[in-house]
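*Asks:* Pulled the feature table from Swiss-Prot, pasting it below:
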BINDING   GLU154, GLU158  Mg(2+) binding site
BINDING   ARG178, TYR233  ATP binding site
DOMAIN    106-234  domain 'Nudix hydrolase'
MUTAGEN   GLU154 to Gln  Loss of mRNA decaping activity
MUTAGEN   GLU158 to Gln  Loss of mRNA decaping activity
MUTAGEN   GLY226 to Ala  Reduced mRNA decaping activity
MUTAGEN   LYS231 to Ala  Reduced mRNA decaping activity
MUTAGEN   LYS243 to Ala  Reduced mRNA decaping activity
Amino acid sequence: MSGLHRSSSSSKNIGNCLPSKELLDDLCSRFVLNVPEEDQQSFERILFLVEYAYWYYEDNAVENDPKLKSLSLKEFTSLLFNSCDVLRPYVTHIDDIFKDFTSYKCRVPVTGAIILDETYERCLLVKGWKGSSWSFPRGKKSKDEEDHACAIREVLEETGFDVSKLLKREEYIEFVFRQQRVRLYIVAGVTEDTVFAPLTKKEISEITWHRLDHLQPASNEVITHGVSGLKLYMVAPFLSSLKSWILKHPSPVARRPNKPLKALCVWNARTSVGGNGTATVESQNRKSELRTTTMESNSRKPELKRTTMESHSTKPELRKGTMESHNTTATVESHNTKPVVDHSQDIKPGGSFINFKFNQSVILQALESGNSA
């Protein structure tokens with residue numbers, strides 16, 4: 001999602017009060033200190049924990065207290081490092097730590113699913129909470145998580161739909177964008193009346209069935225917009241391989257050329273309040289897709305506050321921008337093709353922070369002092 005970026009509460013929140021030291025210390029204790037020791041071994045992992053704390057602050061504290069100011073992740077990180085005793089010694093390095101963390105996130109493997117309807121004429125796309133780009137539901141892998149398991153989890157979080165019974169591990173399309181591997185499993189035959197609704201907060205603004213022929217690039221030179229005007233930064237690179245897959249795997253449900261299926265919005269944050277809105281996508285929606293929006297930083301899509309603390313990741317994903325063909329490679333995997341080697345293990349967490357050491361004894365001392373107090 002995932003890429004999709006969650007948006008802060010700034011559009012609705014007009015508070016100007018910074019979080020108190022008590023609140024910051026509570027968040028630090030809950031999300032950074034009270035975790036397994038292995039998750040405190042590098043700043044990459046620590047920053048992922050800080051990111052969880054950030055989204056808890058935005059989704060709960062800011063929502064419940066209109067006086068609190070909505071912050072960017074970098075602003076929150078700086079405040080937390082200055083407030084937390086065990087993080088304060090590293091404040092002078094905060095810019096380098098945050099820069100390396102953002103770069104590291106762009107190398108974490110991403111998986112998701114290309115969901116096709118029963119006729120294979122339409123695919124399901126999701127749009128981020130803020131911005132107008134569309135993508136297939138997907139997100140970053142957690143530590144030691146298998147590709148297919150990540151895809152199932154991310155699709156469930158972004159759409160509320162469980163693809164575990166339909167996903168075939170050998171059917172996927174894979175690209176490598178610069179240093180980031182992106183694998184999307186092809187999940188075909190999903191019925192139109194399937195109910196979709198994201199489980200995450202402030203991550204997805206719309207879920208829609210889009211016609212594949214409307215997603216085709218407007219020209220060979222422009223792959224970021226479809227013929228209908230939709231922004232397709234995260235979609236266009238997969239369309240050619242998807243078309244080839246469909247030719248080899250005809251749909252069991254006959255198409256009706258005289259009555260083509262329409263694009264269909266199945267969930268919209270503006271019209272769905274705890275429910276599921278359904279509406280046909282009108283031309284006016286397409287016009288809105290053409291509006292240029294400022295690209296969000298890759299640091300803004302953590303994703304759902306994971307119940308399992310991820311060391312590798314959490315939902316943005318690919319950098320939004322024109323994807324040039326010489327920067328990508330693609331693989332369509334089936335029974336008779338050779339599996340792609342996963343180089344993600346070559347990325348050693350903490351490697352970019354080799355000069356920094358997280359002092360575990362200081363953490364334990366701080367916890368003991370807190371308990372005795």
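Using N, Cα and C of the backbone, Cβ positions are placed for all residues, glycine too.
Original residues fill every noted site, and no substitution is shown.
Buried or exposed, and what's around them? Tell me for each listed feature.
*Replies:* Secondary structure from DSSP puts GLU158 (mutagenesis position) in a helix.
Every protein chain shown contributes to the tally, and the Cβ of ARG178 (ATP binding site) ends up with 11 other Cβ atoms within 10 Å.
Taking all protein chains in view, 31 other C-beta atoms sit within 10 angstroms of the C-beta of GLU154 (mutagenesis position).
GLU158 (mutagenesis position) has a Cβ environment of 32 other Cβ atoms inside 10 Å.
A strand conformation is recorded for LYS231 (mutagenesis position) in the three-state DSSP classification.
LYS243 (mutagenesis position) has a Cβ environment of 12 other Cβ atoms inside 10 Å. The DSSP secondary structure for LYS243 (mutagenesis position) is helix.
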*Asks:* List only the single closest residue to GLU154 (mutagenesis position), chosen from the recorded positions ARG178, LYS231, TYR233, LYS243 by CA-CA distance.
*Replies:* TYR233
*Asks:* Give the distance between the Cα atoms of TYR233 (ATP binding site) and GLU158 (mutagenesis position), rounded to the nearest whole Å.
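*Replies:* About 18 Å separates the two Cα atoms.
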*Asks:* How many other Cβ atoms are found within 10 Å of the Cβ atom of TYR233 (ATP binding site), counting all protein chains shown?
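*Replies:* The answer is 20 other Cβ atoms.
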*Asks:* If you measure from the Cα of ARG178 (ATP binding site), which of the mutagenesis positions GLU158, LYS231, LYS243 is the nearest?
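*Replies:* Smallest Cα separation from ARG178 (ATP binding site) among GLU158, LYS231, LYS243: LYS231.
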